[in-house]
Amino acid sequence: MELAAWCRWGFLLALLPPGIAGTQVCTGTDMKLRLPASPETHLDMLRHLYQGCQVVQGNLELTYVPANASLSFLQDIQEVQGYMLIAHNQVKRVPLQRLRIVRGTQLFEDKYALAVLDNRDPQDNVAASTPGRTPEGLRELQLRSLTEILKGGVLIRGNPQLCYQDMVLWKDVFRKNNQLAPVDIDTNRSRACPPCAPACKDNHCWGESPEDCQILTGTICTSGCARCKGRLPTDCCHEQCAAGCTGPKHSDCLACLHFNHSGICELHCPALVTYNTDTFESMHNPEGRYTFGASCVTTCPYNYLSTEVGSCTLVCPPNNQEVTAEDGTQRCEKCSKPCARVCYGLGMEHLRGARAITSDNVQEFDGCKKIFGSLAFLPESFDGDPSSGIAPLRPEQLQVFETLEEITGYLYISAWPDSLRDLSVFQNLRIIRGRILHDGAYSLTLQGLGIHSLGLRSLRELGSGLALIHRNAHLCFVHTVPWDQLFRNPHQALLHSGNRPEEDLCVSSGLVCNSLCAHGHCWGPGPTQCVNCSHFLRGQECVEECRVWKGLPREYVSDKRCLPCHPECQPQNSSETCFGSEADQCAACAHYKDSSSCVARCPSGVKPDLSYMPIWKYPDEEGICQPCPINCTHSCVDLDERGCPAEQRASPVTFIIATVVGVLLFLILVVVVGILIKRRRQKIRKYTMRRLLQETELVEPLTPSGAMPNQAQMRILKETELRKVKVLGSGAFGTVYKGIWIPDGENVKIPVAIKVLRENTSPKANKEILDEAYVMAGVGSPYVSRLLGICLTSTVQLVTQLMPYGCLLDHVREHRGRLGSQDLLNWCVQIAKGMSYLEDVRLVHRDLAARNVLVKSPNHVKITDFGLARLLDIDETEYHADGGKVPIKWMALESILRRRFTHQSDVWSYGVTVWELMTFGAKPYDGIPAREIPDLLEKGERLPQPPICTIDVYMIMVKCWMIDSECRPRFRELVSEFSRMARDPQRFVVIQNEDLGPSSPMDSTFYRSLLEDDDMGDLVDAEEYLVPQQGFFSPDPTPGTGSTAHRRHRSSSTRSGGGELTLGLEPSEEGPPRSPLAPSEGAGSDVFDGDLAMGVTKGLQSLSPHDLSPLQRYSEDPTLPLPPETDGYVAPLACSPQPEYVNQSEVQPQPPLTPEGPLPPVRPAGATLERPKTLSPGKNGVVKDVFAFGGAVENPEYLVPREGTASPPHPSPAFSPAFDNLYYWDQNSSEQGPPPSNFEGTPTAENPEYLGLDVPV
């Protein structure tokens, strides 16, 4: 027989309890076209399996049935779970008139749910030539109720007598979603078939009679439903119905598509556990059901395992173990720790492909009590396999199965050693569960063996399947076993044939049951093979009586079993010796009695469990143990005549010796401790001296981050060096003054902006303004505002460079009629360069907008306002804000929704800033509340294209506003793009009536207000003072006026390659002007002035044509190629009233050259900014927003004063809305003062552009 026949799994193996829906369920078979193992009992096997069966949980295989066989036991079958095979039969008809559905969970040849093959007469040719003889073979299918095949096709071949197979409309039988439905029908027949009965309107039938007309339930449906009961639109069946219905409800189905729950078709069985939404608990569902095949059952059938997910299975899932309850039900339970090792048999785990038990795998079963799988012994087991090097299995190796008690699969034996006359190696086997069946039908198969008896004396259960015992010529005792007591359902039976006749040969040979076996039931000869004893059982042997009154050892009787008494029990002659097997259940003690137990001797110095105190007892005259008067605990050597410890009297010599020894040990211990202390002190002193001399140890272990050191310089100013001129603005945390910085010991005046905190400001505000100073001090770019210094008075004062033209937003609004395309694109280039520099030093700005860009000159802008800026550490790529008010309309979508700020979120803000410039200061999303911005952005809406922008410029804005931050351009790419556009500005920005002639100097209201102030003349620009240029100061024409004459000169420098250009705005009185191409020795300043410093002068002289020669380095035709050092910047066409401005090609400054005079220390080029060490991580590892301080004092540079406002030393807070900085609202309201009473702008709390991240948007 093939291996597949021995190792096939039986599909489902048990009978449902009769009370479950009244449906009888039976197992199927899995033999395919193989010959039956016992042709003599084959028909009986089919009858036992399918008698009264309605649902076949497996395959219905009808093969090799003779012509005269009665198959009436098939008439109740209504449903087949697997496939149906009718092959090699000689019967004319198969009575399956009630079969409605074939589910096809298993398929014949992996394709067919119905196969009808070679059902013919073996002598078909002889019958055809013999007059009057009708050939045998299948003539009609008569599957008149079959209306559904869920999966699989139809194969009909080799049936010469079969009719009507081509008259069936198979399309109607197949489910519409049956993707695997091949139809292979052979219509070659040797007889003429009559037509369908006239009652068959559609001429589709299964047989000749009117009852065999095919019932159509699919192709006749008019409304597109899967099944229906008629042709009307109202005749549709429920979607959970299969095979048709009698009405529209899911309780009117003839069969269920998925699961049958008490006669109602459902998609799923009710869950065992439900969720209570009121108590938020998982609760047991009293209506829960287990899934068993296509049915919902309250409990799993016997021999099946219930799982936690509500299914009935044959094998537990991984990390689960089988558990048997007291009532016999079995379930799978999850292991609390790694599951215990189990023994696997054939068909399981590593033995899944093994054919039989061999000498190569038999040792794996040593010591096993339960085998998960099956056992099969074939001729090759004992013959060996020389080709694969497997030796024959020796009889003594079979002793490993003597400990076996349970098999979950089947036991198949077709070969056995001749030296063994029985199967006594399985003498302790109690259960064969049969979850896996041989051929899908047999749990126990014994065939062709030379044994004389079975010897399975402990076998008490065959959980499922049939027992087949045949062709064992010497086997007796087959009929002496009560097989009915071993079976668990009525479909089980014993099939036997070809064994030794019991009535003559077995009896005559004395092979009968022992007289002590009850009812003549036994597994073999002798009193040890009885199924049950007629009298008593001692161990494994039946006896007539127990040794209660006589014999040794004495016994007591419990449930007709003879059990021995305890050895310390005294045998009694006229009464029972004991009442149990314990020492306290004796009638009398053989030696002594301690408490209630009989003992061989009384305890003498015995320590009880978990006790360190010994117990001493002695026996009295009656043999009862009594406690000794002295309970010795140690050195118990002297005992009295009773065995108790004698009283110990201490000797003086012993006391003296013990005292002397104790004193000596104490002295030795003192000496040792003293020596150890001295040596320890010497070692400490030695190690201290070595450390002081060498000092090679580090206090902390090195964890280099790879970051560059931040060598920025912080200038500390004295309050006496600062002179406040007028108030520029006030806010909740302080006041911004226009002032003059006069360094000690120098006759120099420098215009500055001074930010002073209020007197009652909290320490947090002082810390935050120092953090802002840290950020500003670390930047060194011509396009980023620079910090000049701080004054550490009682309230910290921040000193920054004064920008005379105010913020870029006000500038473009005021001069919108005079701005050209070149101005706008140059500003875009400079802002992009400034942001690219901030990205290089890992600084996230978070508040880039036109209002936060200051105008130093009409050709030079700088990024400012670092109140919200954040430095990223060396291992950080993004910043997460904790709260605070932020400019919603300038922010990227991920920053609004997830508080995530990166350099790419600054790119979004840059796009909005460019939009502001191109619309001359229009408000983004004007009229739309800030809270609606996230939804608007998620829906894909963006700012519209400005009228002056070409599609090239607008597409760059759109790229900046991509949802995916990685899809946005980098700042270095934006620099390249806008530099390219700046070379040909009118091609990309179209301004109507743009003046192509020389532009006039653009002044501003703010600029004029600064010039009108007193003491603002004869000032020196801050950057010129901090980084003097060689040749900048002209020689003093007269000694008396030399101290101030040079201050009227202004210059501009740009770094190109390694040199620096300077351009004097006024010719020297003593000689020709310095060549503008001459290198400056002051190059390399950390803060590099790359603009044309307009200065706050009282007048500017026009340049001579000779002085304009540096301007010719730029081509008047922007389409011509430019030198690389121009970096895409195009100078104005006519610059006589203005100084030249040249962009620098790289953001990071070059190393400084050695100046002629002393200079303040500067930070090396390329220094990396670091996060302040005082920052501590907050919740979830996110650094708290220590820069959340936001108010007017955050941005003093671009605050525009109101015209005509007086400047008292401490004026009342009457200021422009710009001074209050409407775009900010501080998080901590307790630290703010009351808002100004005469504030004329929009209150900060109502500003729509800024919204707190701590408020859900």
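Every residue, even glycine, has its Cβ placed from backbone N, Cα and C.
Positions annotated as active site, proton acceptor by Swiss-Prot: Asp847.
The ATP binding site annotation in Swiss-Prot covers Leu728, Gly729, Ser730, Gly731, Ala732, Phe733, Gly734, Thr735, Val736, Lys755 and is backed by sequence analysis. DSSP assigns Ser730 (ATP binding site) to a strand.
According to Swiss-Prot, the feature domain 'Protein kinase' maps to 722-989, an assignment based on sequence analysis.
Here the residue is the original one, while Swiss-Prot reports the natural variant Val661 to Glu with the comment In oncogenic NEU. The DSSP secondary structure for Val661 (variant position) is helix.
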Stretch-averaged pLDDT - the domain 'Protein kinase' (722-989): 88
Other CB atoms within 10 A, centred on Ser730 (ATP binding site): 27
Cα-to-Cα gap, Val661 (variant position) vs Ser730 (ATP binding site), nearest whole Å: 91
Residue pair Ser730 (ATP binding site), Asp847 (active site, proton acceptor) - Cα distance, angstrom, rounded: 20
Cα separation, Asp847 (active site, proton acceptor) to Leu728 (ATP binding site) (Å, whole number): 22
Where Asp847 (active site, proton acceptor) sits in the secondary structure, as DSSP reduces it to three classes: coil
Other C-beta atoms that fall within 10 angstroms of the C-beta of Leu728 (ATP binding site): 30
Lowest local Cβ density among Val661, Gly734, Asp847, which the record lists as recorded positions, within 10 Å: Val661
